[in-house]
Amino acid sequence: MGEKKEETATKPQGEKKPTDGGITTVVMKLDMHCEGCGKKIKRIFKHFKGVEDVKIDYKSNKLTVIGNVDPVEVRDKVADKIKRPVELVSTVAPPKKETPPSSGGAEKKPSPAAEEKPAEKKPAAVEKPGEKKEEKKKEEGEKKASPPPPPKESTVVLKTKLHCEGCEHKIKRIVNKIKGVNSVAIDSAKDLVIVKGIIDVKQLTPYLNEKLKRTVEVVPAKKDDGAPVAAAAAAPAGGEKKDKVAGEKKEIKDVGEKKVDGGGEKKKEVAVGGGGGGGGGGGDGGAMDVKKSEYNGYGYPPQPMYYYPEGQVYGQQHYMMQGQSSQSYVQEPYSNQGYVQESYMNQGYGQGYGQEAPPPPYMNQQGYADPYGHMRAPELFSDENPNGCSVM
């Protein structure tokens, strides 16, 4: 008998046998601009094993490959060549059934004892419903963790030199470009720049120093907005002062005279108001004690000019005839000054009165003015003359 030789044909591992499943239609979608793209794709499948036909639909940008091929391999090949994304439209072929490698001997069969013993099932762990609810709550709490609150808008006051309106426009333009800035206000009188928004002060100052080429300082904010609080506190304080002053005025109205020991002089309390006397009493006034002997009054009024009637003046007699004009020149001593006042009198024709003259002052028998008549007015609103007034 002849010996039978078993011939085993070995093939290289790189080669793949075409699937024995028959012809497969692979539809792919990709971008094709023109017929040149279609010709290039057809050249790709010219030497591809298993491909029988290639169809291209330019309107819908679809490529159809017919043959005994692997759809995934065809898609990767096209995408690699044209350098564009390729989408596989048709369903992928089912995977191949892998045959176990032949070991040369009879296949081992499982022992009948192993087949008879069914697989032992482990008891499932019993879970309590309360534990599940707690776990779900924890997971939901972690997911629904409140996000961090957004940063609050703040106001930053910067101090820098402002020379002119050009500087102000430049600073506004630079600051408005910073992210988070809402508004910019400039106080040129105090050289202040007020910036409102969500700002990082540590990064803002060096940035402005570099851009403006000048020093920019941050004015520290007062604690708890001290300015408004101070203003609010000042308002009631002012009201309290006004109430106190009003009460003092009411008390001062009941004026009482007191006798001073030894001198016998009388002292009277006078309320002297300040500020708003004629304007409706708006200002605050204070009360003070005024003595008649201590009140100096106002300055001396200007010395008036006097017209003297015809007759003797300083012992000199001037005779006038009717129808003749006369003039007399009189020197009067100014009280308490040490110099002499000169007055020029003009008398008209007839009786000597060419012009209406004011009433003559008090004259004594010698015909000259009383020097005591030129002294300063008595004390303002004194006891002797409560309605008197001095001419300023």
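Quick reminder: no glycine exception, Cβ is built from N, Cα and C everywhere.
Don't expect the noted substitutions in this model, because it carries the original residues.
Taken from Swiss-Prot, the feature domain 'HMA 1' applies to 23-86.
Sequence-distant neighbours of Cys34 (mutagenesis position) (same chain, six or more apart, CB under 8 Å from its CB) are absent. Under the heading of mutagenesis, Swiss-Prot lists Cys34 to Gly and annotates it as follows: Loss of metal binding; when associated with G-37; G-164 and G-167.
Look at Swiss-Prot and you will find Cys34, Cys37 tagged as Cd(2+) 1 binding site.
Among the mutagenesis results in Swiss-Prot, Cys37 to Gly has the note: Loss of metal binding; when associated with G-34; G-164 and G-167. The residue drawn here is the original one. Classification of Cys37 (mutagenesis position) by DSSP places it within a helix.
Under the heading domain 'HMA 2', Swiss-Prot lists 153-216, citing sequence analysis as support.
Long-range Cβ contacts of Cys164 (mutagenesis position) within its own chain (separation 6+, distance under 8 Å) are none. One entry in Swiss-Prot concerns the mutagenesis experiment Cys164 to Gly. Its note says: Loss of metal binding; when associated with G-34; G-37 and G-167.
Residues near Cys167 (mutagenesis position) in space but far in sequence (CB under 8 A, at least 6 apart, same chain), listed by position: Lys161. The Cd(2+) 2 binding site feature in Swiss-Prot is assigned to Cys164, Cys167; the stated evidence is experimental evidence.
Look at Cys167 (mutagenesis position): DSSP puts it in a helix. Cys167 to Gly appears in Swiss-Prot as a published mutagenesis result, with the remark: Loss of metal binding; when associated with G-34; G-37 and G-164.
One mutagenesis experiment catalogued in Swiss-Prot, Cys389 to Gly, is accompanied by this note: Loss of plasma membrane localization.
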Per-state residue totals over the domain 'HMA 2' (153-216) - DSSP helix, strand, coil: 24 helix, 19 strand, 21 coil
Around the Cβ of Cys37 (mutagenesis position), the count of other Cβ atoms that are within 10 Å: 18
Residue distribution over DSSP helix, strand and coil in the domain 'HMA 1' (23-86): 22 helix, 19 strand, 23 coil
Mean predicted confidence [pLDDT] for the domain 'HMA 1' (23-86): 81
